[in-house]
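Working notes, beginning with the structure itself.
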Amino acid sequence: MLSRVSVFKPASRGFSVLSSLKITEHTSAKHTEKPEHAPKCQNLSDAQAAFLDRVIRVDQAGELGADYIYAGQYFVLAHRYPHLKPVLKHIWDQEIHHHNTFNNLQLKRRVRPSLLTPLWKAGAFAMGAGTALISPEAAMACTEAVETVIGGHYNGQLRNLANQFNLERTDGTKGPSEEIKSLTSTIQQFRDDELEHLDTAIKHDSYMAVPYTVITEGIKTICRVAIWSAERI
């Protein structure tokens, strides 16, 4: 997830697309030539393009929020509870990487960021630091709640990407474009990371937080409202 300037201002993220070359060797060398041009997909409809913009806008806002939540937790807990420092750092580093990735996707597609970005920064840091000040278990309950909602959010996006982007290609076949494949792969990986964070929170006694239900259900509600708002504003 990369470098950071300070815990108050988490860093932005990077994104790369790799291609691979498979070489097969036989007793007598044979070379398979690649076609000069891969089949092109039809242009996205206005609705499909708008959906992608919403995906990138809300995911960038969400990962920014997660970056700041874990910055707040790390700031409060890392020195008070040294045994939690590597756990928190691992989670935060992954969120920094997620944040950087969607920052770059946002720039690449020229997607307008959420107008509520200053609110996401302040609110997320306050949520992370505030729950950490209550107790380590409350911080883990915060993580459990956030990652439960985000995991479900990413699953919904993956279903829509699978169902709405079966595009016609110039060679007569159908399927997602390389851009959609790449975005799908990114979201799948990030979804898995978030669920790993959820498991980590449970292993570190999130259920021992007091008051557990108030913290988790309150934060889940805040996250759902934030997702709805970031998609639209």
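For all residues, glycine too, the Cβ spot is worked out from N, Cα and C.
Every position carries its original residue.
What Swiss-Prot says about this one:
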BINDING   GLU63, GLU95, HIS98, GLU194  Fe cation 1 binding site
BINDING   GLU95, GLU147, GLU194, HIS197  Fe cation 2 binding site
MUTAGEN   SER20 to Ala  Loss of phosphorylation and increased levels of COQ6; when associated with S-28 and T-32
MUTAGEN   SER28 to Ala  Loss of phosphorylation and increased levels of COQ6; when associated with S-20 and T-32
MUTAGEN   THR32 to Ala  Loss of phosphorylation and increased levels of COQ6; when associated with S-20 and S-28
MUTAGEN   GLU194 to Lys  Lacks ubiquinone and accumulates the intermediate DMQH2, causing respiratory deficiency
All-chain count of other Cβ atoms within 10 Å of GLU194 (mutagenesis position) = 26
May I ask for the distance between HIS98 (Fe cation 1 binding site) and GLU194 (mutagenesis position), taken between their Cα atoms and rounded to an integer number of Å?
-> 10
Roughly how many angstrom lie between the C-alpha atoms of GLU194 (mutagenesis position) and GLU147 (Fe cation 2 binding site)?
-> 5
Neighbour count (Cβ, 10 Å) for GLU147 (Fe cation 2 binding site) | 24
Measuring Cα to Cα, how many angstrom lie between GLU63 (Fe cation 1 binding site) and HIS197 (Fe cation 2 binding site)?
-> 13
Integer Å distance between the CA atoms belonging to GLU95 (Fe cation 1 binding site) and HIS197 (Fe cation 2 binding site) = 10
